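For reference, Swiss-Prot has these:
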MUTAGEN   R101 to A  Reduced ability to bind sialic acid binding
VARIANT   A166 to G  In strain: Isolate MMU-18006
MUTAGEN   S190 to A  Reduced ability to bind sialic acid
MUTAGEN   R231 to H  Complete loss of trypsin activation of VP4, resulting in a blockage to viral entry
Amino acid sequence: MASLIYRQLLTNSYTVDLSDEIQEIGSTKTQNVTINLGPFAQTGYAPVNWGPGETNDSTTVEPVLDGPYQPTSFNPPVDYWMLLAPTAAGVVVEGTNNTDRWLATILVEPNVTSETRSYTLFGTQEQITIANASQTQWKFIDVVKTTQNGSYSQYGPLQSTPKLYAVMKHNGKIYTYNGETPNVTTKYYSTTNYDSVNMTAFCDFYIIPREEESTCTEYINNGLPPIQNTRNIVPLALSARNIISHRAQANEDIVVSKTSLWKEMQYNRDITIRFKFASSIVKSGGLGYKWSEISFKPANYQYTYTRDGEDVTAHTTCSVNGMNDFNFNGGSLPTDFIISRYEVIKENSYVYVDYWDDSQAFRNMVYVRSLAANLNSVICTGGDYSFALPVGQWPVMTGGAVSLHSAGVTLSTQFTDFVSFNSLRFRFRLTVEEPSFSITRTRVGGLYGLPAAYPNNGKEYYEVAGRLSLISLVPSNDDYQTPITNSVTVRQDLERQLGELREEFNALSQEIAMSQLIYLALLPLDMFSMFSGIKSTIDAAKSMATSVMKKFKKSGLANSVSTLTDSLSDAASSISRGASIRSVGSSASAWTDVSTQITDVSSSVSSISTQTSTISRRLRLKEMATQTEGMNFDDISAAVLKTKIDRSTQISPNTLPDIVTEASEKFIPNRAYRVINNDEVFEAGTDGRYFAYRVETFDEIPFDVQKFADLVTDSPVISAIIDFKTLKNLNDNYGISRQQAFNLLRSDPRVLREFINQDNPIIRNRIEQLIMQCRL
């Protein structure tokens, strides 16, 4: 029958050519393993004594808090705050345009009753009446006069706990602060020739650009950062600002060395990385209440941005590694909401972003050293994804967030639809952030990480800015293009082809005729007949079969058979039949692998449902080992696979091994198996449902798990193509004879075809459900 193809794949010996092995290593996607290759990986260049390089800074970066500087007299630049930090009472600062504005600021200590004090203002002794009623706060008072020989008037004031004050020249005015900390505001004095006003500071001061006014206000309200209040901070002379600091520019090309044919170029670049996540959401067949998989998949993004006046076209590919698998099971009924597997990235995961742009730095990126980058962090927040149920309120997966932090950069190769090119792979480590994610209308909540359901949260892209430096060995002739030597990446072009093929395969489920399906399921499909629909099959038959079997060897089904073989040899001398459940578990272990999970049912908290579902997962192997004349789930699975291969336009020899392997593991996930003992039938499914009933009446009887374990050890195991509920429904509505019932229980293909040809809606509906489960 059709399932012969799986047995052939399991038992055939195969050869491996070295070229095939190398190609497979280059295209295999691994998960849950991250290898830090280091900055010199995959350069393809001879080992030489090169230096460690440098991470370059940019002269365009302006400090937020510049200082402290020693007391001095100077003309401060326009649009910069002078943040003054006096340590004692007295005159803090004074400034004048020598025409119509003389402004000075006086600091008064706490708890001072009204009194007259003498202050030196602009070189002249002045008597000023001051007061400060506050018990804790210091008081800054502005004293102003508009003529050289006029009297001073008081303005402000500013009641301050941190004892900080600030003044700025901006837009024809001199700005200061007033009010009371921590709720200060700014005020101004209109001044002619304001840009020529000289300021004399009598205390240490800092310089803050106007763009950071909010930071300045924060300091006025709450004080300087703790590091500024230690004795290790020594004020400098203001002339230190004029010292020229020679730094590498953010965007420049430097010739490091040059010979007649080759030269070393250092490329320093500002870089803007934009990327987005992509996800695959696969819904299971059936009534529409179950999802089989929600997973991340690689995402390409192309964009343009401006760098030093130059328009740069960039291309990124985002992929993830080290995913965490979660699941949700709402129950065993067909209308219970279930997500078999959904991926979440957390602190043990990594995000890879492959970046390439059309600038000169990437044109000859083959032999590279001294590769370094400084990147900002970015927070990625999940959105809301609604699970559209046929009836009832929809559950919603909502929330979740992670922050990405730069963890290294190496060379890589990107593959697009048309071209492959060498690029840089930026690796990001993750930390979880608020909010947590949950699934509404379920008990899933308070979990941290970013789920794959809606990772972009409606954003077109996430953005990371930073700087990049590398030294590249390039031809001295700028018109010559270095041949690209491809290096290995996690994602290659094959992944894109497989994604398109999966979508096409799932869409073809609607077009399969059931009579054709039963016919195909009865054919002994071998390797050649299964793949005969592919172009150039005859020419590539040997190599293609080898590739399929090589890939299949690593499948879950093949690994299960390996485990079965080992456990059979181990159990051969230790099987002892007895009345205890413990000995039943041991005798069953040769094929069920449940002895380590069910050791003492009488004291176990596990239910019968848990035990039967554990046993049922290995009944497929038992059925394969004792092939009967009835049709089984693998026959249907192989027939559907054959039909879809024949109709597919995307299938190719490269994608076939992955598709066959994936189909063997994922087609018809909800299977049920039965054993027959005279008039009694025991039926158990992988979803934990179990039935025991009589064939004559279809009346249920108590399910004896010990008897079930005994029977499956010695008796043939049969696929429950037509399960108990379908049989009972068929009998209640149409009435079936005892012989018809036995034939359906044995999955007799001839009887199944008769019911389908008669257009029996109950049988057709059951087969349609099985076909819809054949999804990738």
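Cβ atoms here come from the backbone N, Cα and C positions, even for glycine.
No substitution from the list is modelled in this structure, which keeps its original residues.
These figures come from a predicted structure and were not determined experimentally.
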Set of same-chain residues at least 6 away whose C-beta sits under 8 angstroms from S190 (mutagenesis position): G172, K173
Recorded positions listed as R101, A166, least Cβ neighbours within 10 Å: R101
Alpha-carbon spacing, A166 (variant position) to R101 (mutagenesis position), which is rounded to whole Å: 18
Secondary-structure category, per DSSP, in which R101 (mutagenesis position) falls: coil
